[in-house]
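J.: Shown below is the structure under consideration.
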Amino acid sequence: MDFLPTQVFYGRRWRPRMPPRPWRPRMPTMQRPDQQARQMQQLIAAVSTLALRQNAAAPQRGKKKQPRRKKPKPQPEKPKKQEQKPKQKKAPKRKPGRRERMCMKIEHDCIFEVKHEGKVTGYACLVGDKVMKPAHVPGVIDNADLARLSYKKSSKYDLECAQIPVAMKSDASKYTHEKPEGHYNWHYGAVQYTGGRFTVPTGVGKPGDSGRPIFDNKGPVVAIVLGGANEGTRTALSVVTWNKDMVTKITPEGTVEWAASTVTAMCLLTNISFPCFQPSCAPCCYEKGPEPTLRMLEENVNSEGYYDLLHAAVYCRNSSRSKRSTANHFNAYKLTRPYVAYCADCGMGHSCHSPAMIENIQADATDGTLKIQFASQIGLTKTDTHDHTKIRYAEGHDIAEAARSTLKVHSSSECTVTGTMGHFILAKCPPGERISVSFVDSKNEHRTCRIAYHHEQRLIGRERFTVRPHHGIELPCTTYQLTTAETSEEIDMHMPPDIPDRTILSQQSGNVKITVNGRTVRYSSSCGSQAVGTTTTDKTINSCTVDKCQAYVTSHTKWQFNSPFVPRRMQAERKGKVHIPFPLINTTCRVPLAPEALVRSGKREATLSLHPIHPTLLSYRTFGAERVFDEQWITAQTEVTIPVPVEGVEYQWGNHKPQRFVVALTTEGKAHGWPHEIIEYYYGLHPTTTIVVVIRVSVVVLLSFAASVYMCVVARTKCLTPYALTPGAVVPVTIGVLCCAPKAHAASFAEGMAYLWDNNQSMFWMELTGPLALLILATCCARSLLSCCKGSFLVAMSIGSAVASAYEHTAIIPNQVGFPYKAHVAREGYSPLTLQMQVIETSLEPTLNLEYITCDYKTKVPSPYVKCCGTAECRTQDKPEYKCAVFTGVYPFMWGGAYCFCDSENTQMSEAYVERADVCKHDHAAAYRAHTASLRAKIKVTYGTVNQTVEAYVNGDHAVTIAGTKFIFGPVSTPWTPFDTKILVYKGELYNQDFPRYGAGQPGRFGDIQSRTLDSRDLYANTGLKLARPAAGNIHVPYTQTPSGFKTWQKDRDSPLNAKAPFGCIIQTNPVRAMNCAVGNIPVSMDIADSAFTRLTDAPVISELTCTVSTCTHSSDFGGIAVLSYKVEKSGRCDIHSHSNVAVLQEVSIETEGRSVIHFSTASASPSFVVSVCSSRATCTAKCEPPKDHVVTYPANHNGVTLPDLSSTAMTWAQHLAGGVGLLIALAVLILVIVTCVTLRR
């Protein structure tokens, strides 16, 4: 974004606040926002109070007390101020801290409120030479000069920017890109910056704070706040900040924009709309009219301002919005009451109607905490007041109290209760198959309910433990927050049904008397004309019996929980809702760290000595195309050997961070020793190849020796046989010597050649050319052998690396992080230039299409509707997997008696549907379709005085300009991606896995519920939900359902791609990408300008350059040290370069001081490479030893090609062997040729 500030032209300086200039249209300081004025007044008052507190004397304290002793009368202004000062002492926590005072001082000039319809929605900030306002904040800046500016909008950074007016530039703050980890300042105090993220304690910051700046400890702005993401005890801030070269936006996952809402929610009552937070109607106070108030809330239950309306109805303050307090979190429960419901097991194996009925248990917290909902209410008294030591429960039609200390929760043993409020209990229980809740009532009787519930300890991390450790590491987890404040979670309430009670009916002389005891009673009978009615006073039904009467206690002044074990009053479901405590939040849990593995390295393997305290998971993966992945739980002390291929391996032990191993080419023997030591050396590196070569050489030597012996034997036979058959024949001297004939007498060589010339000239030439042919043959064999070995050696060492002399240059750099590419660019008239390119980071990002999100579900079962003496009918509702069924022949009973009193048949309408579980916002999986991936690479380019890192998309051609030089990167040689076309993302893990399409989920499988987002209304569900017939006599809604497919997938899922990705890829999920995959090469073309070179006349001049290698360890990262000696005729700085891939130099340039030490890395045992310093060159030759360690934790920065890599000593021995064998064969051939020539001559 080119209009963001990249330089600061105006610094901040201190000066007294001046009055408005006559020509300046800016309003006086008094028109600054009221909030800031109040803050400044509070600051001045707090500082004054602090000064008075430190410097006050005894007479001054006496003066403060004098006005109190006088009679009441109008006080002057001065004593009033003195009376107000002590009030500040009562609330010292309101005094701004040092950080807040500093920010308020700076903010007074550089930030302005943004208002929409008179309401503050955010802030704008003057930074550098720009005014910045978050783009998502509606409204205009509350300043006439700034409001009329023309703003440019950047959707990438969510900012609107404009140039600051000249008259206001002195008010702007500086900014800085330097952000060392630590604490920074903003309006509410300290901001922690660690790991590239800004965080504040949860509860600090809210909607309306968007646009506030974050300052460093000296005053410059380091970031601008846009929003926040709740992460449990901390809130991660979404900010726009500055890096060294660019502006960047940091957006944590789950970020909510902090612009204040501008919409006023409206509610309805009898077709009259009003603001929900400020109702102006008569029945809007619960204390004045409970029943109409509840009905009003039921009619607006789906309104966005429902809770504002509920708050106004409870507090009965219609004139203004009242401030909510922590002490009033229980006040919403004034509208509710506990209840009694059917419990199948009341502690002794029998059923009952219990006030301790367990409605629901949630075990979504990964720290093992259970959230239990039951029928009674904790922390409330029967008079609707708050008392955390009390439990109120339903005792018939009344409400009774019990002591909170008698509450017990049991599993396989007693649980620890950690929090209670309303209907909810937080408890940590040992693993078990049941849960029971009990308390002792006011009559000293135990009220218990028990249900079957399987629960076990959840696994956090990679070690199974039972006790929280004192020392370890913190891992992300979830827990139920111990807060009673309003949350986003809620439960449904409804008007309770009429409760049958036969105890209020009594028989008196043929009449039935109804004793109401101050209640409202609805009655019905089959006697006379007074069949049905409602009464609030005692009533007598004449000429009737109790068996023909039924009485119901009616109470519509309070809600109760919408329980499936209590019938609802009406078929049309009317409900309200209240917030529930203890929301599920993200936090961190301390987990143990197993003792570190002891590593013993071997040849291409590493042995881990493991000493686990708990069952601990060990996993490893190898790099390369053919990956190997394995994991196992280690329960006892053991040793595990893992292979270490050439590409490397990564293992993770328990909760420790992953460790990587790379093979070091170590071996026994010596590359520069005797033949058996050389064979031992190469056998350790390449056993198969060494065995094959040794066998082949041995066979060749043996065959050569056998052939030589055979030729000698044949020659001797041919030359001796004629003389043996001829009596008196004399063997010539030459033949005798060649054939080892005893007593041989032969003519001299000259006589023999003269005889051949006279008698057979053909034989003369044959005998003359034999030795010459043998000499030529030996020479050719030696040359061929030397040429062959030398060619192979040069090919292996890649002699002749890139030296470019053309104007357009091309190169191919490896797509491997940390592996440098270096080239020597030569241009006529200029000193050679060293070019180095190195991949710093790669990111393979696929194009994703979100198919749906899936998670656990919860089954909502509303209270059943029982139609007495009639038939109920189901109605279609637009809810996920909505099921409705009507069952006849039911005879429900409640604690007060039969619910229905008639001769005809009763029916029960049961309903159930599926919703996303509350845990979904913390625990869900996203199903994506992956398409073409883009490969983004960060490449560090160094040449001359240029050292810059650039980003390029190398899956195609991407041009980048670096210091005036145009570089074109890509396309990468090997298009590859680790992602399949269908992928799943779950809690930072990625899985290549197939999944059903949207709307085709199956019960019990992944995707049984599906939605586009976590709060959308397009939820699809197929969980196999079926309603069952209720048991006779009980009010309940039985159903069957397939267990959650998401939970099943969690248990059965395979290892994620994060743990087994090939080529060393690091898988990230926010966004989805594969980092640092070592696959393929990246072609580069460039056009280096002349200005990047140094002319020969300006370059340093050195001569007599020599290179001496002092020490060398091959296959080690820069394990070689060489000393360059030279004479300096003109000093300066010279580029240094190796002209061979055999060795990679660590240094790029050196200062010419006559002697320089350089470091190089090589995989060769006898490297020989040319080093150039400026225009001079020298050859470095070394004899390297193998490294001592078999396995190392870092890759070496050199060419890993080692075959055929023969050391100079091995080459010498090979030449000697070849020369000896060749000489033996040559002698045998020479003897055979001479003998053949002589025999043919005869």
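Backbone N, Cα and C define each Cβ position, glycine as well.
Straight from Swiss-Prot, here's the annotation block:
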ACT_SITE  H136  active site, charge relay system
ACT_SITE  D158  active site, charge relay system
ACT_SITE  S210  active site, charge relay system
DOMAIN    110-258  domain 'Peptidase S3'
MUTAGEN   T503 to N  Increased viral replication in insect cells and enhanced transmission after escaping the midgut of the insect vector. No effect on the binding to the host receptor MXRA8
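Locate each feature and note its surroundings.
T.: DSSP assigns H136 (active site, charge relay system) to coil in the three-state reduction, placing it in neither a helix nor a strand.
Long-range neighbours of D158 (active site, charge relay system) (same chain, six or more residues apart, CB within less than 8 Å of its CB): P134, A135, H136, L226, V240, K249.
S210 (active site, charge relay system): 27 other CB atoms within 10 A of its CB, across all protein chains.
Long-range Cβ contacts of T503 (mutagenesis position) within its own chain (separation 6+, distance under 8 Å): G896. In three-state terms derived from DSSP, T503 (mutagenesis position) belongs to a helical segment.
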J.: With DSSP helix as H/G/I and strand as E/B, how many residues of the domain 'Peptidase S3' (110-258) fall in helix, strand and coil?
T.: 11 helix, 76 strand, 62 coil
J.: Within the domain 'Peptidase S3' (110-258) only, compute the mean pLDDT.
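T.: The average pLDDT of the model in the domain 'Peptidase S3' (110-258) works out to 86.
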J.: Applying a 10 Å Cβ distance cut-off over all chains shown, what neighbour count does H136 (active site, charge relay system) have?
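T.: Here the count is 18.
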